[in-house]
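J.: According to Swiss-Prot, the protein carries these features:
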- GLY24, ALA25, VAL26, ARG27, THR28, GLY29, LYS30, SER31: ATP binding site (BINDING)
- LYS30 to Glu: Mislocalized to the mother cell cytosol. Misassembles the spore coat. Mislocalizes CotE but not SpoVM. Does not multimerize. Almost complete block in spore formation (MUTAGEN)
- THR70 to Ala: 500-fold decrease in sporulation efficiency. 5-log decrease in sporulation efficiency; no ATPase activity, but no change in ATP-binding ability; unable to polymerize and fails to promote coat assembly; when associated with A-71 (MUTAGEN)
- ASP97 to Ala: Completely abolished sporulation efficiency. No ATPase activity, but no change in ATP-binding ability. Unable to polymerize and fails to promote coat assembly (MUTAGEN)
- CYS98 to Ser: Defective in germination; when associated with N-283 (MUTAGEN)
- SER189 to Lys: Unable to sporulate (MUTAGEN)
- ILE367 to Val: Defective in germination; when associated with A-210 and R-383. Altered cortex and coat formation; when associated with M-210 and R-383 (MUTAGEN)
- GLY416 to Arg: Altered cortex and coat formation (MUTAGEN)
- ILE457 to Arg: Altered cortex and coat formation, affects localization to the forespore; when associated with P-400 and V-418 (MUTAGEN)
Amino acid sequence: MEKVDIFKDIAERTGGDIYLGVVGAVRTGKSTFIKKFMELVVLPNISNEADRARAQDELPQSAAGKTIMTTEPKFVPNQAMSVHVSDGLDVNIRLVDCVGYTVPGAKGYEDENGPRMINTPWYEEPIPFHEAAEIGTRKVIQEHSTIGVVITTDGTIGDIARSDYIEAEERVIEELKEVGKPFIMVINSVRPYHPETEAMRQDLSEKYDIPVLAMSVESMRESDVLSVLREALYEFPVLEVNVNLPSWVMVLKENHWLRESYQESVKETVKDIKRLRDVDRVVGQFSEFEFIESAGLAGIELGQGVAEIDLYAPDHLYDQILKEVVGVEIRGRDHLLELMQDFAHAKTEYDQVSDALKMVKQTGYGIAAPALADMSLDEPEIIRQGSRFGVRLKAVAPSIHMIKVDVESEFAPIIGTEKQSEELVRYLMQDFEDDPLSIWNSDIFGRSLSSIVREGIQAKLSLMPENARYKLKETLERIINEGSGGLIAIIL
């Protein structure tokens, strides 16, 4: 990631204000980190000579040894400085140097009268050194910073052992996690690439679940500063996660089992994403679902906090769903093409009557208007009205009329006594409440109730004579073509 991109993305997430709160134990190199940060990326980008000189004068002092150098919180520079990164990109940068948490072996937080009292921007009266460290850390991160940087050490930069830093380090991390701002940790070491330092870096990263970088703060380069900002950027919260399902899954109905399974997997997995850093880990979890072959990170907008994930389904699942939807097993491309031709023909026929079907279900009567292809035009005929002539054009088109008729079917077996009849009713109704459709599968005299009822309905439908059907059709034609609304029916 380029330098400009890093600053641009962080500026978007912080509203253009890059305020780094540098916290940690005493004698870890916090002031040195701030000084190098300013010298490498801030001072060279300040165009105004006077502002650059003022910022240079405000750099903190640092020195080796056990004596504490920073005895009060300090803003560097005192007022946020506008830094020109590139065309159209100006950011406000300020760092805050905190009073560190005390550690055994450090000198300067006590004097001959006991705990050293220091001045802070938050209280009018001086407060003890250790209290200023606790209050300052929380206030700096919560009120004066957009990003937190914890500086710790492996003990190689001075005369204080690594073990003396652990308690203060844990307290700082605990404070920062309570505040909830994005932060990272830097291990200040004179041997940042040593296997022991690398092992320590990995241990701390797992212990605190944060990114940890190892570097020599004293010899820090611009690339190291950008690495800190880049890692901090991935600690910002995710604002939106877009998950793209396979395109063919998206065309399934909302209540289809596979689409619901995909949606449930997304809900279950995405809920673990809190930070931008979590996205990569969560992408791998999608592969645990049997209906997801793989998942990939399609893109991530660091400045917007938006991540996009693509999900891919196995090929055999497509074949399975196709068989389920079509109703037959697809034997090959030729078979699929044959089916598509049949379905296309069926759809064309259905489209002509679909509106009529909806109408007949709602009102009991439906009309399917004829298509242009169904219309036939008679030969034009010249007509005369008095002294004037005209042309008669006559077209004939078949319209389909649907009538919903409720057919009654009754089955009343005489089986014996009243008690036997009650037992039959009880047998028929035993599963009705749990599954109303189960009554049709009830066995009566060796046959299912559904087959008995269906047979009765079919018998009634076949009773309508041919001449009655013809007369009904003829009657409808006269009503429609002659516009007569009156109808008298005599059923014999």
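Glycine is treated like the rest: Cβ placed from N, Cα and C.
For the listed features, I'd like the structural context: burial, neighbours, distances.
T.: The number of other Cβ atoms within 10 Å of the Cβ belonging to LYS30 (mutagenesis position), over all protein chains shown, comes to 30.
DSSP classifies ASP97 (mutagenesis position) as strand under the three-state reduction.
For CYS98 (mutagenesis position), the number of other Cβ atoms no farther than 10 Å from its own Cβ, over all displayed protein chains, is 29.
Look at SER189 (mutagenesis position): DSSP puts it in coil. There are 24 other Cβ atoms within 10 Å of the Cβ belonging to SER189 (mutagenesis position).
Under DSSP, ILE367 (mutagenesis position) is assigned to a strand (E or B) in the three-state scheme.
Counting every protein chain shown, the number of other Cβ atoms lying within 10 Å of the Cβ of GLY416 (mutagenesis position) is 10.
Reduced to three states, the DSSP call for ILE457 (mutagenesis position) is helix. Counting every protein chain shown, the Cβ of ILE457 (mutagenesis position) has 12 other Cβ atoms within 10 Å.
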J.: What mutagenesis positions in the list CYS98, ILE367, GLY416, ILE457 lie within 10 angstroms of GLY29 (ATP binding site), counting C-alpha atoms?
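T.: The mutagenesis positions close to GLY29 (ATP binding site) (Cα within 10 Å) - there are none.
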J.: Is LYS30 (mutagenesis position) helix, strand or coil when read with DSSP?
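T.: Where LYS30 (mutagenesis position) sits, the three-state DSSP reduction gives helix.
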J.: Pop the Cα-Cα gap between ILE457 (mutagenesis position) and LYS30 (mutagenesis position) into the table, whole Å please.
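T.: With distance taken Cα to Cα, ILE457 (mutagenesis position) is 91 Å from LYS30 (mutagenesis position).
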J.: VAL26 (ATP binding site) to ILE367 (mutagenesis position): how many Å between their Cα atoms?
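T.: VAL26 (ATP binding site) to ILE367 (mutagenesis position), Cα-Cα distance: 88 Å.
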J.: Measure from the CA atom of ILE457 (mutagenesis position) to the CA atom of GLY24 (ATP binding site) and give the result in Å, rounded to a whole number.
T.: 86
J.: Give me the CA-CA distance between GLY416 (mutagenesis position) and SER31 (ATP binding site), in Å, as a whole number.
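T.: For GLY416 (mutagenesis position) versus SER31 (ATP binding site), the Cα atoms are 103 Å apart.
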J.: Would you count the other C-beta atoms found within 10 angstroms of the C-beta of THR28 (ATP binding site) for me?
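T.: Excluding its own Cβ, the number within 10 Å is 29.
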